[in-house]
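Quoted from Swiss-Prot, the note attached to the mutagenesis of Cys53 to Ala states: Abolished E3 ubiquitin-protein ligase activity. Recorded in Swiss-Prot as a mutagenesis result, Cys56 to Ala carries the remark: Abolished E3 ubiquitin-protein ligase activity. Summarising the annotation, Swiss-Prot assigns Zn(2+) binding site to Cys92, His95, Cys114, His120 and lists sequence analysis as the type of evidence. Quoted from Swiss-Prot, the note attached to the mutagenesis of Lys169 to Arg states: Does not affect autoubiquitination. What Swiss-Prot lists as domain 'B30.2/SPRY' is 268-461, and the listing cites sequence analysis. The mutagenesis experiment Lys366 to Arg is recorded by Swiss-Prot, whose note states: Does not affect autoubiquitination. Among the mutagenesis entries in Swiss-Prot is Lys458 to Arg, noted as: Reduced autoubiquitination, leading to abolish interaction with SQSTM1/p62.
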Amino acid sequence: MAAPDLSTNLQEEATCAICLDYFTDPVMTDCGHNFCRECIRRCWGQPEGPYACPECRELSPQRNLRPNRPLAKMAEMARRLHPPSPVPQGVCPAHREPLAAFCGDELRLLCAACERSGEHWAHRVRPLQDAAEDLKAKLEKSLEHLRKQMQDALLFQAQADETCVLWQKMVESQRQNVLGEFERLRRLLAEEEQQLLQRLEEEELEVLPRLREGAAHLGQQSAHLAELIAELEGRCQLPALGLLQDIKDALRRVQDVKLQPPEVVPMELRTVCRVPGLVETLRRFRGDVTLDPDTANPELILSEDRRSVQRGDLRQALPDSPERFDPGPCVLGQERFTSGRHYWEVEVGDRTSWALGVCRENVNRKEKGELSAGNGFWILVFLGSYYNSSERALAPLRDPPRRVGIFLDYEAGHLSFYSATDGSLLFIFPEIPFSGTLRPLFSPLSSSPTPMTICRPKGGSGDTLAPQ
């Protein structure tokens, strides 16, 4: 019988006198008794002492609780040897007594032992039936409120479902609008492309034969002149008799020579490359560009708002810094481009010369060299009625632009120039592998009362650009 007694003693020693269950985090009081930490904390609910031991009633002025780790191991061992039996419904799990009361402060069911423990002395403790009736009334009010909330939630859910369906319909409608509009635009652009190509071909068929006819006529005249020159050169080598024989006929043919110049054919193309709506699209990428006075040639005069520049007749006394262009009559924009798409417009008015474009930030600004792509410049130069660049020879313009749009796509290596007035393409550089930092470049080239003015973006997206 020794083994059962030992097992029973182990259970008794490992059981808390308050909750009558195995110890959980046991602590020891000053009087030497052990309790679960949570049990003694609840039992000593008052904030100030003295504190009475629940077992021997000895008073202690302070909460001196020492962890009892050996007892915790013993309780764990007892728990493994004799697991606590399941607590029947309606029975207190701590004291294994019937639940007969309800604490309104902690909202807990209590047994008689719970009430005697002193933990709930200052709480609102009521019999089960009375507490149940009061809580039932509260629950019914809560149910009424929750049912109203449920009705509102169902209404909101129905509205949300309708909104989702409506939104999907709106998105689908707009999707069809986008597809339809772009398909229409593609057809219009394709038709416009065919019309431009057809007009260009007609213009080629109209002018090219006249140019070839003039070239052929000049070839015939050149051949006739070559024969006559050869004949006269041979006659000059003859003795006197041979030289003078039939000289009258030879001199007559010389006098009859009249060089007929070719027909003057205008070299301006009547067909211009103008894509409907292109400039409006490019303006989505417009930026607010201003001039950098530290880079301006001493002969250039900048406006106070740094948007206009013109060339003066006298040099200004300005610091000769490495950033300043000299002798080239150039000035850079403040903006620096290392990626992305950018568009800006410049009002040139009736100026007879100007240069616009971009350059690398590290270009040589002190040498009077060619502003070519090889030197880090990509610019369009306008001279009277012609424009050129380092990539293309002089080309005539039928209608010189009064406002020029510049579009840069850094990653695509694209730089193009447009007449911002009618949207016609002025020039496009071949694909450029840009690297490093690029900056806008402006040059008036010559003196003129008309300044070059950077247009200021107006309003929000989709608005036009206006000069200052």
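Yeah, the Cβs are placed from backbone N, Cα and C, and that goes for glycine too.
Positions of Swiss-Prot features highlighted on the structure.
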| residue | record | DSSP class |
| --- | --- | --- |
| Cys53 | mutagenesis position | coil |
| Cys92 | Zn(2+) binding site | coil |
| Cys114 | Zn(2+) binding site | helix |
| His120 | Zn(2+) binding site | coil |
| Lys169 | mutagenesis position | helix |
| Lys366 | mutagenesis position | coil |
| Lys458 | mutagenesis position | coil |
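Closest in space to Lys169 (mutagenesis position), of the recorded positions given as Cys53, Cys56, Cys92, Cys114, Lys458, is Lys458, taking the CA atom of each residue. Within 8 Å of the centroid defined by the CB atoms of Cys92, His95, Cys114, His120, the record's Zn(2+) site, lie the Cβ atoms of Ala94, Glu97, Leu99, Leu110, Cys111, Ala112, Ala113, Glu115, Arg116, Ser117, Glu119, excluding the listed residues themselves. The Cβ of Cys53 (mutagenesis position) lies under 8 Å from the Cβ of Thr29, Cys31, His33, Leu59, Ser60, each of which sits 6+ residues away along the same chain.
Within 10 Å of His95 (Zn(2+) binding site), counting C-alpha to C-alpha distances, fall none of the mutagenesis positions Cys56, Lys366, Lys458. Of all the mutagenesis positions listed here (Cys56, Lys366, Lys458), Cys56 has the Cα closest to the Cα of Cys114 (Zn(2+) binding site).
Between the CA atoms of His120 (Zn(2+) binding site) and Cys56 (mutagenesis position) there is a gap of 20 Å, rounded to the nearest whole number. Less than 8 angstroms from the CB of Lys366 (mutagenesis position) sit Pro322, Asp326, each of them six or more residues away in the same chain. Cβ environment of Cys92 (Zn(2+) binding site): Pro98, Leu99, Leu109, Leu110, Cys111, Ala113, Cys114 lie under 8 Å away, each six or more residues apart in the same chain. Between the CA atoms of Lys458 (mutagenesis position) and Cys56 (mutagenesis position) there is a gap of 90 Å. Listed recorded positions: Cys56, Cys114; maximum Cβ neighbour count within 10 Å falls on Cys114.
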